[in-house]
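For reference, the structure discussed in these notes is given below.
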Amino acid sequence: MRLLAGWLCLSLASVWLARRMWTLRSPLSRSLYVNMTSGPGGPAAAAGGGKDTHQWYVCNREKLCESLQSVFVQSYLDQGTQIFLNNSIEKSGWLFIQLYHSFVSSVFSLFMSRTSINGLLGRGSMFVFSPDQFQRLLRINPDWKTHRLLDLGAGDGEVTKIMSPHFEEIYATELSETMIWQLQKKKYRVLGINEWQNTGFQYDVISCLNLLDRCDQPLTLLKDIRSVLEPTQGRVILALVLPFHPYVENVGGKWEKPSEILEIKGQNWEEQVNSLPEVFRKAGFVVEAFTRLPYLCEGDMYNDYYVLDDAVFVLRPV
């Protein structure tokens, strides 16, 4: 037992020391690490670090249908987004931390999903919008406040934290036990997957951020959201990665097609956006505003950060 305790203390001390002394900013150390871990089965290259950030926000309005042209909100790289990027770049350079994460992920992926592993390690935080971008999209001021927020599929709660100053009560749902643990540490009220629809009260804002392409019944989910949203002033803020590639993650990192398929058509971002108002109409919503934003994730030893193209909508019930 003493030997085990000593080994654990030594491991923790090594991690702490590595965090302070080692980074992958050095070309030599990064090359050494990649050579140690790369191979035919290594991860594919991501978009982090090399893409012109201006392109993350570009929308060709001429390709949008008329009803969407008038509600498009142009977004830009702002201070809140830049802070997230800077922090992610710094974390990706912690050599021994990244080695430790890689080892744990390899072992735990045999019986845990990638999402749960990230929750256990406290890594892989997502970024959808900054406080300023959230306020501009909802057309609210920094002091605006209402009663209840429900964040569906909240992950580790970092995006929830950006919205939380505007709400008196904050509810969240999450499948991953380790992510639920992260949410509870932030003092959010976690509801069960089949509980949030049956609480007996309504929500003023419901966020559904990058969830529709990762759930088994996305249209049913939209209709359930409509049924518990405050019917006059309630709003939904919904983010969706485009191009649309739906799949459901199971234990062990296996992927399956969802049982409900949304009719999203088109080959590029604008074309797929044009097909979404009809999807929302079937669930009882109309688009009040939307924008294009990068969906960012903290990086690792391979990339400073990861990025996908998001369409973020504000929906009102009809």
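Glycine residues also receive a Cβ, built from the backbone N, Cα and C atoms like all the rest.
Keep in mind that what you see is a predicted model, and the values were worked out from it rather than measured.
The annotation that Swiss-Prot gives for the mutagenesis experiment Asp151 to Ala reads: Abolished protein-histidine N-methyltransferase activity. Mutagenesis annotation in Swiss-Prot: Gly153 to Arg, described as Abolished protein-histidine N-methyltransferase activity; the structure shown retains the original residue. Under its mutagenesis entries, Swiss-Prot includes Gly155 to Arg with the note: Abolished protein-histidine N-methyltransferase activity. The feature S-adenosyl-L-homocysteine binding site is assigned by Swiss-Prot to Glu174, Asn210, Tyr295, with similarity to another entry given as support. Quoted from Swiss-Prot, the note attached to the mutagenesis of Leu175 to Ala states: Reduced protein-histidine N-methyltransferase activity. Record note (Swiss-Prot), mutagenesis Ile180 to Ala: Reduced protein-histidine N-methyltransferase activity. The unchanged residue is displayed.
Recorded features from Swiss-Prot, shown on the structure.
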residue : record                                 : Cβ within 10 Å
Asp151  : mutagenesis position                   : 28
Gly153  : mutagenesis position                   : 22
Gly155  : mutagenesis position                   : 23
Glu174  : S-adenosyl-L-homocysteine binding site : 26
Leu175  : mutagenesis position                   : 15
Ile180  : mutagenesis position                   : 21
Asn210  : S-adenosyl-L-homocysteine binding site : 19
Tyr295  : S-adenosyl-L-homocysteine binding site : 22
Between Leu175 (mutagenesis position) and Gly153 (mutagenesis position), the C-alpha gap once rounded to whole angstrom = 7
List, in sequence order, those mutagenesis positions among Asp151, Gly153, Ile180 whose Cα sits within 10 Å of the Cα of Asn210 (S-adenosyl-L-homocysteine binding site).
-> Gly153
Cα within 10 Å of Asp151 (mutagenesis position) is the criterion; apply it to the recorded positions Glu174, Ile180, Tyr295 and give the hits in sequence order.
-> Glu174
Ile180 (mutagenesis position) sits from Tyr295 (S-adenosyl-L-homocysteine binding site) (Cα to Cα, rounded, in Å) at a distance of 21
Under DSSP, is Ile180 (mutagenesis position) helix, strand or coil?
-> helix
Please give the greatest C-alpha separation between any two of the S-adenosyl-L-homocysteine-binding residues Glu174, Asn210, Tyr295, in angstrom, as a whole number.
-> 19
What does DSSP assign Asp151 (mutagenesis position), in three states?
-> strand
Just the number: how many Å between the Cα atoms of Glu174 (S-adenosyl-L-homocysteine binding site) and Gly153 (mutagenesis position)?
-> 5
Specify the secondary structure state of Leu175 (mutagenesis position) as given by DSSP, simplified to three classes.
-> coil
